[in-house]
Amino acid sequence: MFKLALTLTLCLAGSLSLAQHNPHWWGNRNTIVHLFEWKWSDIAQECENFLGPRGFAGVQVSPVNENIISAGRPWWERYQPISYKLTTRSGNEEEFGDMVRRCNDVGVRIYVDVLLNHMSGDFDGVAVGTAGTEAEPGKKSFPGVPYSAQDFHPTCEITDWNDRFQVQQCELVGLKDLDQSSDWVRSKPIEFLDHLIELGVAGFRVDAAKHMASEDLEYIYSSLSNLNIDHGFPHNARPFIFQEVIDHGHETVSRDEYKDLGAVTEFRFSEEIGNAFRGNNALKWLQSWGTGWGFLPSGQALTFVDNHDNQRDAGAVLNYKSPKQYKMATAFHLAYPYGISRVMSSFAFDDHDTPPPQDAQERIISPEFDEDGACVNGWICEHRWRQIYAMVGFKNAVRDTEITGWWDNGDNQISFCRGNKGFLAINNNLYDLSQDLNTCLPQGTYCDVISGSLIDGSCTGKSVTVNEHGYGYIHIGSDDFDGVLALHVDAKV
């Protein structure tokens with residue numbers, strides 16, 4: 001009887017973790033966008049006016065719970081919580097709930113960035129949060145939850161990243177480290193996450209997951225409610241979980257400890273794709289991209305070119321400030337069938353602490369758009385760049401097809417097909433790509449969705465004529481604005 005009970009328990013745990021890898025996308029949609037620091041009302045409008053019509057699958061939103069108010073309002077104050085009240089500079093609970101429903105109604109799922117590891121770091125005296133709650137972080141006193149000193153690990157600093165105890169029980173950059181082995185501490189985030197599920201979210205990005213023991217997270221995840229069927233989710237659907245675990249391949253706390261609980265952020269993807277498109281690694285080697293590079297299995301990997309943290313760091317990671325390479329890398333990311341894809345939507349920054357666009361009263365301002373739909377008032381909105389949203393459409397069009405017809409010039413010019421539905425070519429050399437290449441597409445003329453759009457049967461950019469054998473003449477000049485060309489069956493002239 002004991003063996004039977006144990007078997008049933010293990011099967012249930014396995015099925016729950018497997019379910020937590022499902023992002024619950026509509027139809028053939030399969031790209032998430034991180035609308036970093038956007039207001040809830042603006043996200044609702046963006047779902048209805050742009051993301052839904054353009055085929056985006058979901059939005060990762062900034063933390064929703066009350067945070068400390070820091071001088072100058074740097075972006076990272078959102079990662080210093082003092083309660084679980086749903087009031088931030090992005091809006092209140094009513095506005096959040098309205099946004100979730102409106103986005104779900106147009107097939108765009110919402111994933112919340114959640115902070116389970118810690119509360120706010122030290123603050124001189126009494127801190128007041130975005131909902132008006134008072135706390136004394138220096139005393140580990142957070143009455144808005146409530147948490148007190150006994151709910152936290154003893155104060156210590158992480159000085160050795162190869163020491164598991166320090167990584168998981170000391171304070172990450174001074175943030176007060178919660179003791180998730182405590183039943184009381186576990187109960188509060190479970191209540192918080194369940195409330196968000198009730199409001200209709202599809203899942204969670206778990207910040208600083210590697211700083212929490214995997215067994216504690218497993219308990220929290222398995223205790224959560226199923227998704228809300230009133231928002232279009234099937235019965236018994238589990239929240240999609242993706243966890244921030246920075247693992248460069250030599251970490252004491254490994255991504256492998258978390259991959260069965262949900263997806264894991266594959267930071268090596270970001271670093272290596274940046275290396276390649278910065279010219280530090282030949283593109284020809286990308287033929288084996290994915291697990292061939294030591295990355296996680298595709299269904300367990302949350303993939304990205306950059307995120308809100310590493311786009312601010314020096315190094316190989318690409319960001320909007322290198323637009324040609326960034327667009328090429330993003331095109332490859334969305335065209336190659338590996339991982340659960342997320343694209344970044346940033347605001348302009350000059351230094352690490354730059355706040356989101358705000359007015360004189362330090363209120364976040366809404367994005368404004370020019371006649372082409374691009375953002376103009378401090379918001380970068382990479383997701384509105386044609387070269388990126390067009391690749392979201394490409395990814396939708398070629399879903400469930402494999403890589404075929406790989407070609408390269410032995411260096412930094414590559415092309416490949418996605419079944420007989422799509423074709424991508426990239427030129428990262430300092431000379432032109434001019435070649436008859438196998439596109440694998442049915443005979444006809446196709447619009448290059450990178451350089452233009454198919455409007456009323458006409459292409460506003462380059463077009464490629466494919467012959468009866470699937471071949472077409474591909475030209476990407478070394479000085480072309482984008483360095484990439486993309487064709488697919490939904491853009492046939």
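Yeah, the Cβs are placed from backbone N, Cα and C, and that goes for glycine too.
Model, not experiment: these values are computed from the prediction.
The active site, nucleophile annotation in Swiss-Prot covers D207. Under 8 Å, Cβ to Cβ, and six or more positions away along its own chain, D207 (active site, nucleophile) finds P63, Y79, D113, V114, L115, L116, N117, E244.
In the three-state DSSP scheme, E244 (active site, proton donor) is classed as coil. The active site, proton donor feature in Swiss-Prot is assigned to E244; the stated evidence is similarity to another entry.
Taken from Swiss-Prot, the feature Ca(2+) binding site covers N117, Q168, D177, H211, and the record attributes it to similarity to another entry. The secondary structure of Q168 (Ca(2+) binding site), as reduced to three states from DSSP, is helical.
Annotation source Swiss-Prot lists chloride binding site at R205, N307, R342. In the three-state DSSP reading, N307 (chloride binding site) counts as coil.
A57 (variant position): 26 other CB atoms within 10 A of its CB, across all protein chains. Under the DSSP three-state reduction, A57 (variant position) is assigned to coil, being neither helix nor strand. One entry in Swiss-Prot concerns the natural variant A57 to G. Its note says: In strain: LBV2.
Among the sequence features in Swiss-Prot, the natural variant S70 to A is noted as follows: In strain: LBV2, SA3 and SA4. Counting only same-chain residues at least 6 apart in sequence, those with a Cβ under 8 Å from the Cβ of S70 (variant position) are W76, E77, Q80.
Annotation note: S148 (variant position) sits in a coil segment as assigned by DSSP. Looking at Swiss-Prot, the entry for natural variant S148 to T says: In strain: LO4, LBV2, SA3 and SA4.
Under natural variants, Swiss-Prot gives P189 to L with this note: In strain: LO4, LBV2, SA3 and SA4. Around P189 (variant position), the same-chain residues six or more apart in sequence whose CB sits under 8 Å from its CB are Y84, V114, L116, I220, listed in sequence order.
According to Swiss-Prot, the natural variant E198 to D carries the annotation: In strain: LBV2, SA3 and SA4. E198 (variant position) carries a helical DSSP state (H, G or I). In the shown protein chains, 14 other C-beta atoms lie within 10 A of the C-beta of E198 (variant position).
Within the same chain, no residue at least 6 positions away from A360 (variant position) has a Cβ under 8 Å from its Cβ. Secondary structure at A360 (variant position), taken from DSSP and collapsed to helix, strand or coil, is coil. For the natural variant A360 to E, the note given in Swiss-Prot is In strain: LO4, LBV2, SA3 and SA4.
Quoted from Swiss-Prot, the note on natural variant I365 to V is: In strain: LBV2, SA3 and SA4. The Cβ of I365 (variant position) has 14 other Cβ atoms within 10 Å, all protein chains considered. In the three-state DSSP scheme, I365 (variant position) falls into the coil class.
Per Swiss-Prot, natural variant T401 to M is noted as: In strain: LO4. Spatially close to T401 (variant position) yet at least six residues away along the chain are P337, R418, G419, N420, K421, G422, judged by Cβ distances under 8 angstroms.
Quoted from Swiss-Prot for the published natural variant T401 to A: In strain: SA3. According to DSSP, T401 (variant position) sits in a coil region rather than a helix or strand.
Those residues of the chain, other than R205, N307, R342, with a C-beta within 8 angstroms of the mean position of the chloride site C-beta atoms are I32, H34, Q60, D113, F242, E244, T265, L302, F304, H308, M344.
Of A57, D177, H211, all annotated as recorded positions, the residue with the shortest Cα distance to R342 (chloride binding site) is A57. The record gives N117, Q168, D177, H211 for Ca(2+). Within 8 Å of the mean position of their Cβ atoms, the other Cβ atoms in that chain belong to H118, H153, V167, Q169, C170, E171, L172, L178, A208, M212. DSSP assigns D177 (Ca(2+) binding site) to a strand. Close to S148 (variant position) in the fold, though at least 6 residues off in sequence, lie K140, S141, F142, each with a CB less than 8 Å from its CB.
Of all the Cβ atoms in the protein chains shown, 25 others lie within 10 Å of the Cβ of R205 (chloride binding site).
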